[in-house]
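Notes to accompany the following structure.
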Amino acid sequence: MKRIAFVFSTAPHGTAAGREGLDALLATSALTDDLAVFFIADGVFQLLPGQKPDAVLARDYIATFKLLGLYDIEQCWVCAASLRERGLDPQTPFVVEATPLEADALRRELANYDVILRF
């Protein structure tokens, strides 16, 4: 089976991309164990706890990221440069444990995947 990477690059709640990406990720995990999750650019905001999506009449799907471990999704990466650009600390308690990688290392890791789905 092909290796599949899910890349979250959009902020949560502005569009349905994050929610749809998470749904696709969980569904795909039933078919293969060979997948990983990458958080880049504004996608790093998907990792923040304590969001208030009800204020913009959006569904709170962020807590569902906590289920990744139950679905045996253990390869989670976050772009260290994206965190810095947005004033976030890699030591922040994110909703899912994601390993920070610098941009070059993240690109090398992403190159190991056959299919890349971006949300």
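Glycine too: its Cβ is placed from the backbone N, Cα and C atoms.
Sequence-distant contacts of Cys76 (mutagenesis position), defined by Cβ-Cβ distance under 8 angstroms and a gap of at least six in the same chain, are Ala36, Val37, Phe38, Phe39, Leu68, Val96, Glu97, Ala98, Thr99. In Swiss-Prot, the entry for mutagenesis Cys76 to Ser states: No effect. The structure shown retains the original residue.
In three-state terms derived from DSSP, Cys79 (mutagenesis position) belongs to an extended strand segment. The Cβ neighbour count for Cys79 (mutagenesis position), using a 10 Å radius and every protein chain shown, is 24. Here the residue is the original one, while Swiss-Prot reports the published mutagenesis Cys79 to Ser with the comment No effect.
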